[in-house]
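In what follows, a single structure is set out as structure tokens and then discussed.
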Amino acid sequence: MSITKDQIIEAVAAMSVMDVVELISAMEEKFGVSAAAAVAVAAGPVEAAEEKTEFDVILKAAGANKVAVIKAVRGATGLGLKEAKDLVESAPAALKEGVSKDDAEALKKALEEAGAEVEVK
């Protein structure tokens, strides 16, 4: 009869820390692997799970069609004509800060369709 995974886990759980270290070293030698590589691979998904939830939309440049960009900025921000024009002419400038990813991507798409150069941070 073969040993189950649960039996192995119980046996390892009952071992002292020094015994576990020796077991890991023996497994590294037996299979020609390093536990450090496994730790680095395991750490990768943890970083991916910490996804950013708030984004800033930055107008980098107005582009050739400044009037269309001003209209898009007015529609997205609710600013008046003069304020939107001043914002577009002062590029690079932050249009919106702390917005969701979906809102940031939608705003970026609308401004790029109007001819602006936009960055989402």
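Note: Cβ is positioned from N, Cα and C throughout, glycine not excepted.
Although substitutions are noted, the structure shown does not include any of them.
Secondary structure at Lys66 (mutagenesis position), taken from DSSP and collapsed to helix, strand or coil, is helix. Taking all protein chains in view, 17 other C-beta atoms sit within 10 angstroms of the C-beta of Lys66 (mutagenesis position). One mutagenesis experiment catalogued in Swiss-Prot, Lys66 to Ala, is accompanied by this note: EF-Tu-binding and EF-Tu-promoted GTP hydrolysis reduced.
Under its mutagenesis entries, Swiss-Prot includes Val67 to Asp with the note: EF-Tu-binding and EF-Tu-promoted GTP hydrolysis reduced. Summarising the environment of Val67 (mutagenesis position), the number of other Cβ atoms within 10 Å of its Cβ, over all protein chains shown, is 12.
Annotation of the published mutagenesis Ile70 to Ala in Swiss-Prot: EF-Tu-binding and EF-Tu-promoted GTP hydrolysis reduced; the original residue is retained in the structure shown. The number of other CB atoms found within 10 A of the CB of Ile70 (mutagenesis position), across every protein chain shown, is 23.
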